[in-house]
Amino acid sequence: MSKCRKTPVQQLASPASFSPDILADIFELFAKNFSYGKPLNNEWQLPDPSEIFTCDHTELNAFLDLKNSLNEVKNLLSDKKLDEWHEHTAFTNKAGKIISHVRKSVNAELCTQAWCKFHEILCSFPLIPQEAFQNGKLNSLHLCEAPGAFIASLNHYLKSHRFPCHWSWVANTLNPYHEANDDLMMIMDDRLIANTLHWWYFGPDNTGDIMTLKFLTGLQNFISSMATVHLVTADGSFDCQGNPGEQEALVSSLHYCEVVTALTTLGNGGSFVLKMFTMFEHCSINLMYLLNCCFDQVHVFKPATSKAGNSEVYVVCLHYKGREAIHPLLSKMTLNFGTEMKRKALFPHHVIPDSFLKRHEECCVFFHKYQLETISENIRLFECMGKAEQEKLNNLRDCAIQYFMQKFQLKHLSRNNWLVKKSSIGCSTNTKWFGQRNKYFKTYNERKMLEALSWKDKVAKGYFNSWAEEHGVYHPGQSSILEGTASNLECHLWHILEGKKLPKVKCSPFCNGEILKTLNEAIEKSLGGAFNLDSKFRPKQQYSCSCHVFSEELIFSELCSLTECLQDEQVVVPSNQIKCLLVGFSTLRNIKMHIPLEVRLLESAELTTFSCSLLHDGDPTYQRLFLDCLLHSLRELHTGDVMILPVLSCFTRFMAGLIFVLHSCFRFITFVCPTSSDPLRTCAVLLCVGYQDLPNPVFRYLQSVNELLSTLLNSDSPQQVLQFVPMEVLLKGALLDFLWDLNAAIAKRHLHFIIQREREEIINSLQLQN
């Protein structure tokens, strides 16, 4: 059978072939829509700007009763194992088979639940203004968009229906590559982002956080080439599993900033789609009133492909009245932009008409009823599900697929019409990030108990044993070798990216997120976040990591072995003796073994004495020192030479960029870890074999980076250099794999030491008590 032959899509029965009760359930599933409708007396009007942000929030009993009754039912889920509950609700989800069917049958790009949800919205409401079709140009802005499924869905809709307009888009999300961003706040999937980076705006600080006024100003400049924005979407949220009952309040500031951004950027007559959750709180009531006053039509819609048991809804706003109509109010709203806006209510309670509150309550009751019924039914079926119920669910799921395809008339789209026709990146971080959040496999109650434990209790109970004890010796030359060939580095296309100084390194595209998170917790809880090794650790010499340390002899032996391998594959043997440049390792210079290398030392005592902290290799002082040593080293090297270079870690884009440069000018790079028994100091070295020369333009570019680093440090600037090699380059497969291996070895070695130290202190403490 030919590998190119496509798997046939399963032919499904038409909806008419299902029983009336199945059809009735599916009709209801696709009919969760509430339209506000405005009173004829036109009493829904915005208040005078002088009245906004003057009063405290006033919660209303009718809405609080709805919130409390919903949370009572949600609390019944607290003792359920999340993996078991998710597996159960995946089966009871009537729309659960739609996504995979759509992906196969119409060749949908980035076909996720969000893709299908947005397609339902596109096909249910006239989101795209007629003006866009008349002028032949559509501009859209997508806020909090990761991973990009709304964009992919819109592309499919436009291309498959052959709408006569040229489409331009700009997107924003929390930058998955920014080291100070918390992965709990992000969707760690960069399949689309990595291949379309030029269309993503991460703001002046490069974080992607929309909740700052500087971001809003920068975004307006970024989209200034668009004559008008016809459509804005905002799909923002973050992980609320630590406090699911307060999801609405936790995301209220984000919703406010999304709304203000949309009202500031959207053109007259445009459309806005906003993801919200429950709308019981006063802050949500205010936002809904604002939107009803700013748009001709407001609908609240729950797509069939949105899981029926959650609170998610989409507010669909049509025919924007324009910035001019609300200019005085909008100007004042931007002054309260940010995370602290919820301290005062947007509107005083008395300015919101009773007719709006009544209509809004009807909306909340409408969706509250459906959610309550779904959760209660899922609990009942979780405890006992018979064969008849399983068969009915299977029929419902099959009927939902057919109804979806028939109702929305989805069409096949060839890959030539995708946003990313062929990925230019061999391996984005997406494949590595999936499946790493093992906290999902605990019940809510278990997670809360774990959060309540002190750091020492967690160590004593062995919660981190797997990270510490799986840390074995990394043998260089066996698996982690980065092979390079002389290549033309297009550094004229690169640019230096500055941003706000990193307070700490919370995430990295070059490391397993769980390992980094655990290491940071260990440093923060055990060592106070940052420390001085001279004062804190030298008096406690009994604390040393028990794992094997590579001796100087083994390091040189490995280096010689790699050098010989390289010489064996070379046609022309270098006429001069190969030089080995040691950076910062004065002890290696006096090694008593015969090696066929001319050993030279580039002294840099500071480079090896940097210690592990919450900043890791994000410290600008360390980065400047490392780059300075690298530039001095490159001046000393000739073709075929080798180098031993100590490295603290490579979590940041800056350090990954330097490893990429090394990768391009050496035939082989591998690493050795650990090389030191000193606690939490630099414990890894790079073995760089077969120097191939660095082009002068690249060397000069690195010099300019170094000069900027020095300028920023000497002026005590709040900025630092975040990146100087494009992410598209850093995400290439071989380099990414190497960095993951290197960082895992370093992080686990530090974890091993910290946890071993804590265990010894716990044991000593218990012995003293006895």
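Even glycines carry a Cβ here, placed using N, Cα and C.
According to Swiss-Prot, the mutagenesis experiment Lys74 to Ala carries the annotation: Strongly reduces mRNA cap binding and catalytic activity of the enzyme. Within 10 Å of the C-beta of Lys74 (mutagenesis position) we count 18 further C-beta atoms, all protein chains included.
Quoted from Swiss-Prot for the published mutagenesis Leu77 to Ala: Strongly reduces mRNA cap binding and catalytic activity of the enzyme. The Cβ of Leu77 (mutagenesis position) has 19 other Cβ atoms within 10 Å, all protein chains considered. A helical conformation is recorded for Leu77 (mutagenesis position) in the three-state DSSP classification.
Counting every protein chain shown, the number of other Cβ atoms lying within 10 Å of the Cβ of Ser78 (mutagenesis position) is 14. The annotation that Swiss-Prot gives for the mutagenesis experiment Ser78 to Ala reads: Only mildly affects mRNA cap binding and catalytic activity of the enzyme.
While the structure shown retains the original residue, Swiss-Prot records the mutagenesis experiment Trp85 to Ala with this note: Strongly reduces mRNA cap binding and catalytic activity of the enzyme. Trp85 (mutagenesis position) carries a helical DSSP state (H, G or I). For Trp85 (mutagenesis position), other Cβ atoms within 10 Å of its Cβ number 18.
Under its mutagenesis entries, Swiss-Prot includes His86 to Ala with the note: Only mildly affects mRNA cap binding and catalytic activity of the enzyme. Taking all protein chains in view, 13 other C-beta atoms sit within 10 angstroms of the C-beta of His86 (mutagenesis position).
According to Swiss-Prot, the mutagenesis experiment Gln113 to Ala carries this note: Only mildly affects mRNA cap binding and catalytic activity of the enzyme. Taken residue by residue with DSSP, Gln113 (mutagenesis position) is part of a helix.
Here the residue is the original one, while Swiss-Prot reports the published mutagenesis Lys117 to Ala with the comment Abolishes catalytic activity. All chains included, 25 other C-beta atoms sit within 10 angstroms of the C-beta of Lys117 (mutagenesis position).
Marked as active site by Swiss-Prot on the basis of a curator's inference: Lys117 (among others).
Trp167 (S-adenosyl-L-methionine binding site) has a Cβ environment of 18 other Cβ atoms inside 10 Å. The S-adenosyl-L-methionine binding site annotation in Swiss-Prot covers Gly148, Trp167, Asp235.
Swiss-Prot lists Asp235 to Ala among its mutagenesis entries, and the accompanying note reads: Abolishes catalytic activity. Counting only same-chain residues at least 6 apart in sequence, those with a Cβ under 8 Å from the Cβ of Asp235 (mutagenesis position) are Ala114, His142, Leu143, Cys144, Glu145, Phe150, Lys275.
DSSP gives Asp235 (mutagenesis position) a coil state; it is part of no helix or strand. Here Swiss-Prot flags Asp235 (among others) as active site.
Under its mutagenesis entries, Swiss-Prot includes Lys275 to Ala with the note: Abolishes catalytic activity. Lys275 (mutagenesis position) falls within a strand when secondary structure is assigned with DSSP.
For Lys275 (mutagenesis position), the count of additional Cβ atoms within 10 Å of its Cβ stands at 23 [all protein chains shown]. Taken from Swiss-Prot, the feature active site, proton acceptor applies to Lys275.
With Ser78 (mutagenesis position) as the anchor, the candidate recorded positions are Trp85, Gln113, Lys117, Gly148, and the one with the nearest CA is Trp85.
Our reading of the S-adenosyl-L-methionine binding annotation (Gly148, Trp167, Asp235) yields a largest Cα to Cα distance of 20 angstrom. Candidate recorded positions: His86, Lys117, Gly148. Nearest to Lys74 (mutagenesis position) by Cα distance: His86.
Ranking the recorded positions Trp85, His86, Gln113, Lys117, Gly148 by the distance of their Cα atoms from the Cα of Leu77 (mutagenesis position) places Trp85 first. The recorded positions shown are Gln113, Lys117, Gly148, Trp167; of these, the one with its CA atom nearest the CA of Trp85 (mutagenesis position) is Gln113.
In space, Lys117 is the closest of the mutagenesis positions His86, Gln113, Lys117 to Trp167 (S-adenosyl-L-methionine binding site), judged by Cα positions. Lys117 (mutagenesis position) sits 13 Å from Gly148 (S-adenosyl-L-methionine binding site), taking the Cα positions as reference.
With a cut-off of 8 Å between CB atoms and residues at least 6 apart in sequence, the same chain places Ile99, Ala149, Thr305, Ser306, Lys307 near Gln113 (mutagenesis position), listed in sequence order.
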